[in-house]
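> Structure below; questions to follow.
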Amino acid sequence: MNRLRQFSLLLWKDWVLLRRNKVWTLFELIIPCLLLGPLVYLVVKNADHTSSPENIYDNFQVKGTVEDVFLESNFIKPIYKRWCLRSDVVVGYTSKDAAAKRTVDDLMKKFAERFQSAKLKLSVKNESSEEQLLTVLRNDLPMLNETFCAINSYAAGVVFDEVDVTNKKLNYRILLGKTPEETWHLTETSYNPYGPSSGRYSRIPSSPPYWTSAFLTFQHAIESSFLSSVQSGAPDLPITLRGLPEPRYKTSSVSAFIDFFPFIWAFVTFINVIHITREIAAENHAVKPYLTAMGLSTFMFYAAHVVMAFLKFFVIFLCSIIPLTFVMEFVSPAALIVTVLMYGLGAVIFGAFVASFFNNTNSAIKAILVAWGAMIGISYKLRPELDQISSCFLYGLNINGAFALAVEAISDYMRRERELNLTNMFNDSSLHFSLGWALVMMIVDILWMSIGALVVDHIRTSADFSLRTLFDFEAPEDDENQTDGVTAQNTRINEQVRNRVRRSDMEIQMNPMASTSLNPPNADSDSLLEGSTEADGARDTARADIIVRNLVKIWSTTGERAVDGLSLRAVRGQCSILLGHNGAGKSTTFSSIAGIIRPTNGRITICGYDVGNEPGETRRHIGMCPQYNPLYDQLTVSEHLKLVYGLKGAREKDFKQDMKRLLSDVKLDFKENEKAVNLSGGMKRKLCVCMALIGDSEVVLLDEPTAGMDPGARQDVQKLVEREKANRTILLTTHYMDEAERLGDWVFIMSHGKLVASGTNQYLKQKFGTGYLLTVVLDHNGDKRKMAVILTDVCTHYVKEAERGEMHGQQIEIILPEARKKEFVPLFQALEAIQDRNYRSNVFDNMPNTLKSQLATLEMRSFGLSLNTLEQVFITIGDKVDKAIASRQNSRISHNSRNASEPSLKPAGYDTQSSTKSADSYQKLMDSQARGPEKSGVAKMVAQFISIMRKKFLYSRRNWAQLFTQVLIPIILLGLVGSLTTLKSNNTDQFSVRSLTPSGIEPSKVVWRFENGTIPEEAANFEKILRKSGGFEVLNYNTKNPLPNITKSLIGEMPPATIGMTMNSDNLEALFNMRYYHVLPTLISMINRARLTGTVDAEISSGVFLYSKSTSNSNLLPSQLIDVLLAPMLILIFAMVTSTFVMFLIEERTCQFAHQQFLTGISPITFYSASLIYDGILYSLICLIFLFMFLAFHWMYDHLAIVILFWFLYFFSSVPFIYAVSFLFQSPSKANVLLIIWQVVISGAALLAVFLIFMIFNIDEWLKSILVNIFMFLLPSYAFGSAIITINTYGMILPSEELMNWDHCGKNAWLMGTFGVCSFALFVLLQFKFVRRFLSQVWTVRRSSHNNVQPMMGDLPVCESVSEERERVHRVNSQNSALVIKDLTKTFGRFTAVNELCLAVDQKECFGLLGVNGAGKTTTFNILTGQSFASSGEAMIGGRDVTELISIGYCPQFDALMLDLTGRESLEILAQMHGFENYKAKAELILECVGMIAHADKLVRFYSGGQKRKISVGVALLAPTQMIILDEPTAGIDPKARREVWELLLWCREHSNSALMLTSHSMDECEALCSRIAVLNRGSLIAIGSSQELKSLYGNNYTMTLSLYEPNQRDMVVQLVQTRLPNSVLKTTSTNKTLNLKWQIPKEKEDCWSAKFEMVQALAKDLGVKDFILAQSSLEETFLRLAGLDEDQLDTHSTVEISHSTHV
């Protein structure tokens, strides 16, 4: 039932996506119906059944004499004209039997005598061997470009394989020269045994040209000569032949239409096939692995996609097939319906099969394009005859081939006028491949593709799949070739340990609760840092739902040890935090726990179930929120939750309640029916958290759940996690240390794949902490450096060992050691006295006079106290681990130097190279920025042009898959077509020789029409030969029965009648079926054999051999067929070349690297012109290769100039259109698919539709012209393909000048050029600022309904600095400030996102812009960086309007980097665009400053998130500008790397003339970097000032933490605190059994730090607790209050700045 529920859910999901993806629905359903609809309508309308004319043929004679040469007959070329009226011809001959040479010479002498007259002299010439004869014949053939004559001197050659007069045996072959215009069909039996005639009006068949080539007359002459040699005196009789009459056949447009079904439905289903391939590949990339962890069945995943795609096909089927069933004859509707539906199902399964190989949509689309085209080509090229049953079975393994065979079987029944239905579909299966067998093969295809898709998916989803895993399903035990992070004993699991793990595993399986008593030691942490693991007896006995034992994960592709012997336990009721630097192995650990990847070694149990052995059971208990957002853009919030809820198998009746509770908790309930694509980044993360929690998952894995969220949103999620953890086990990773501190009941710290520390926050801080942090804000009027020195002296006077920390603008930090805590109160009293300017206070009595005299110059505005954070602890632990690993590494290297046989191994993720950053490199960067770029004007434009060319070249070189499909595949496809013209057959090639024996026309019926007792001897012998052969069925008829009646009675019979014999006016006539290609020469040999009296063992057999000028004798395919293939192949080839151009444009734009380039000041004209020129050069190079191929294959040799013109026109008409429409798409793969559909599918369908309409129906010429003109204008591929067909058709008879006439190719060229001009004009128009501004306004109005902002608090104190800032902006000169924003307003419809914003940022200032999601930050940044236009107001950078082409340094929220460039290349390209002369040195300097030298030459796609952010920061610092804008510059970076970025930005602020403006969701970052901070709410500025000023003005509480000695103290301490501090609020929940209790104490106006700290100190001493903490409101709390999200209003958890506890 659970599988069926999954299937229904997935089907529902696909249905919802179908309804909302209107563009795809248009292409998948409406366009095929529009293409097929008119055709079906015309077919049905013209479905009147008519009868073809009855054909009765006259007889003719083959005499084997000169009379045959000059015989004239209607509609057939006489022999002598083929010989160009030559009077002397030669026939060469040779005998393979030397003993029969004299006999052969005599026979050929008689042969020559038969062809002597006044008009013709035929001579014979003997050659020594067959090879010699062939050489002579080939050399004698005329050159095709010299004459149209088929021969020179030699008319033919004869090879006698056996001549035995005694035994009456003759076996020979006639050798004929092949001409291009002649078609012999040597590999085929008949062209169409049944149905209406194709119009044979001649009594003598013209194809194959047995008569015209003189084959028949030479054959009869040779055999008659042999008869005279065997039977002297035998009469020389002619053979009278007559074609069997052809009866009237019923005909209609339906039968003709059905013949084209394989091509029509291949085009129609192509869109469905592409779409299912794209959708599955897209989901394989992100969503499917996530849903699999939630319990998704792979089979149901593919089944749902296939069923939905099939249902879409079914809609098209209903529109196109059902109407045909009402006008069809002979074939039951059920048979046709089942056939087409089976094909549709097989086609979509083929798309799913191809998609199973990929998790990248671009590669999948290219693969399906080639694969589907190949399947169609194979089905067209290699189709066997229906009577070749074994070949048909092999051919039917291709779904298109099986469908073609089924259609051919249906057409066969319709032509035979026999009833076909599902009950008789296997009839005549022994004679030909029936419809039944075709359907069986389609079922086989469906099965093998379905199984193949599941197998390939299983292999691909084994994330670390290698060939070794096919044969080794156990974890490797030999680690000698594995990189080692620390020591061998930590990761090499010996047999004793392995057995112990197995025993404990058995215990868990027998008793799941036994897992709670297992406590694996944290050997890793203790082995690196002594005492880094806290011992907690209560936790050891708690129930652990997650147990990880000795987890090892080694990526076989790189050898990197991602996780190295990790062991941990996460217990129920707690939120366990997993911390680590980027690349430490956190995500790999999560994926292993969730069962997404398979560990190399170790064991993981979830709720007592083994992840490796019982994945189904474990997935029922897991809820996961990965780092990325596994969301469907077109599903709403509630629909995502419904999908995940159902996959988890939870009770459906509880869904609504569960969903509403979770959405309400994270403040997302108002977005319940909003699509995911319209959600902000923070909202998407909230949704992912809810997806992890819904369905009562017992184990919840949250991988950076709050990444990208603003503090308010983070608080919502934290509150939810705190509430939900009571009955769950939550394991969470984060880079926000304050979040880890707030949520973490237990903290695990990883480094280099190992667990290096674990314990509570308090334990880790106590073990690795540094002290308290005193933050003082100095007044702007004084000398801040002098005041900083005085302040430091004051602090060291009262608190020994106090140290000066960092200084941010007017804000200075002082580090106070924890051990000196008792000295804090006097220090606070002194600072309060200084702030009040009370210099006579008693607190200064012991202060030295020199220092006391300077107190008046120390002007303080405010101060506050916080404690060292968990972030500082994390950095300290990381430094200690690095030192420990380096020490062990050095020790190992020393050991290896003594034992060279052991290789030196390097831990994954560990870099022993020291940091290259230094003050010297920072200063060099500042000096470079001060000098500015050296190039300007034309020189800068040239540099920009070169950089774009380099960028595109690097992209092309790295994208081998794209280059392969864009360049190599088109060349290969064209080469394959060309190779068909060069493939030749040798002497034994089956395509050049055919044996003309009776078996070639078996099985067959024979019309035997004689009166009883009047059968001549010759006919009697002929009948004996037939019966001896066994493959003929003789049907006896009376001569009174007319032949037309006989053939009419045989309509549809199998096998058909091919030969016969009758008496007509006392003359014996041989009858033959005109539709069988090789029946005439076969029949003549059989008759001459019958004339040999005395024995039926006589044998006469002939054969035909075709030779050509070359030694390989003949082409495999005629040139006409090559010409037919060339046009559609060129359409496909040029579509593949040009449509791929769009992918780079969209990828560059969507990743915002294009925007980064525009921020260098480059003109859009320069930018796109360079890109267009590069694409033109690449296109030209490809066309040059095509030109060489055209020359090599002699295609359109005389009209190559016209061909090249159309190549140019195709580029000119299609590429500007591709550039213009690229702005409509966000997905490169979707754009590529739609363009391929436009260029190939729709154009091909248009070609096919026009062909069918013109061939089947009669419509007015003016309507034809309009239809063709519309297609040619809107479809350049159609015009191009039509021109190629015209050149192929008329190129041999018309000169180039006439080919370019309007009626031939001129119209195509003009319409393609017109479309190109229109497309280019549209593209240029889109580059104008006024057009983009207009489109932006239209777009913003459209999006206005998606905005929502929290209400603003009404009780906040007014910040006077806001009005002061407005006044300053209106009076300041914009050129004197780095940035001036004056009355900036941006409206979206009725919603105002930015409301008259006024700001001024000075040089050397770091300005922070804060606000919740929707407050206007992103909109402001978009206006400043030119991504959108303001509705009113202005913004000036360095005195210039931001809408101008100016240089801006910008680090966006999401890394604007091209994945296929290296970090170095990205910086070099942008530096060159900025105009730096030595751009490589500039990029090197940036890499030095951001610490990325070691990774500079790695592709961006292989960077971690932190490494990408470093490069993005480097890109911002690269710009020679007065303004650097940073949007969350350290998001996703681990704390250590974050501090390094801060250091660089601080240096930049202090030592350059540039100003910094940033926004961040990390309040620590804002405090560390910003000299001023502004807060936005509802688009308006509500507060501005330094961080301490904002905290002092808006901070409204303190946080007190008391640490207990034992749990039984809790109730007593809580009660006493409530008594002593009645206004305090306990924030530690009763379900949390921690010994650290937190209270929130409201801040009052009269509070001062000295009194408050002294009071808490006394309270802690009276209560007898172990430790205490008192801290002020954090900046985050202040921000939340300003945003209306503080705890007093929202009842959320405290967010205070604490980290360390001190002893009483």
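Keep in mind that glycine also has a Cβ here, set from the backbone N, Cα and C atoms.
None of the substitutions listed is reflected here, since the structure keeps the original residues.
Swiss-Prot feature annotations, pasted as is:
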DOMAIN    546-777  domain 'ABC transporter 1'
BINDING   G580, H581, N582, G583, A584, G585, K586, S587  ATP 1 binding site
MUTAGEN   K586 to R  Cell corpses not engulfed
MUTAGEN   E639 to G  Cell corpses not engulfed
DOMAIN    1379-1603  domain 'ABC transporter 2'
BINDING   G1411, V1412, N1413, G1414, A1415, G1416, K1417, T1418  ATP 2 binding site
MUTAGEN   K1417 to R  Some cell corpses not engulfed
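Could you tell me the structural context for the features on the list?
The average pLDDT for the domain 'ABC transporter 1' (546-777) in the predicted structure is 87.
According to DSSP, G585 (ATP 1 binding site) sits in a coil region rather than a helix or strand.
Look at E639 (mutagenesis position): DSSP puts it in a helix.
Counting only same-chain residues at least 6 apart in sequence, those with a Cβ under 8 Å from the Cβ of G1411 (ATP 2 binding site) are D710, K1417, T1559, V1575, L1576, N1577, A1683.
According to its DSSP assignment, K1417 (mutagenesis position) is helical.
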> Near E639 (mutagenesis position), how many other Cβ atoms are within 10 Å of its Cβ?
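Other Cβ atoms within 10 Å of E639 (mutagenesis position): 19.
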> Could you give the Cα-Cα distance between G585 (ATP 1 binding site) and G1414 (ATP 2 binding site), in whole Å?
34
> Would you mind reading off the Cα separation of T1418 (ATP 2 binding site) from N582 (ATP 1 binding site), to the nearest angstrom?
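Given the Cα positions, T1418 (ATP 2 binding site) is 27 Å from N582 (ATP 1 binding site).
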> Please give me the CB contact count at 10 A for A584 (ATP 1 binding site), counting all chains in the structure.
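Looking across every protein chain shown, the total is 26.
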> What does the structure give for the C-alpha distance between G580 (ATP 1 binding site) and K586 (mutagenesis position)? Integer Å is fine.
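With distance taken Cα to Cα, K586 (mutagenesis position) is 7 Å from G580 (ATP 1 binding site).
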> Any idea what the Cα distance is from G583 (ATP 1 binding site) over to A1415 (ATP 2 binding site), rounded to a whole Å?
34
> Using DSSP and three states only, what is G580 (ATP 1 binding site)?
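DSSP call for G580 (ATP 1 binding site): strand.
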> 10 Å Cβ neighbour count around H581 (ATP 1 binding site)?
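There are 25 of them.
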> Which one is it: of the mutagenesis positions K586, K1417, which Cβ has the fewest other Cβ atoms within 10 Å in this structure?
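If we count Cβ atoms within 10 Å for the mutagenesis positions K586, K1417, the smallest count is at K1417.
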> Taking the Cα atoms as reference points, how far is A1415 (ATP 2 binding site) from K586 (mutagenesis position) in Å?
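Rounded to a whole number, the Cα-Cα distance is 33 Å.
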> Hey, what's the Cβ neighbour count for A1415 (ATP 2 binding site) at 10 Å?
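A count of 26.
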> Of all the binding-site residues given, G580, G585, G1414, which residue's CB has the most CB neighbours within 10 A?
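Selected residue: G585.
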> Which has the fewest other CB atoms in a 10 Å radius around its CB: G583, G1416, the listed binding-site residues?
G583
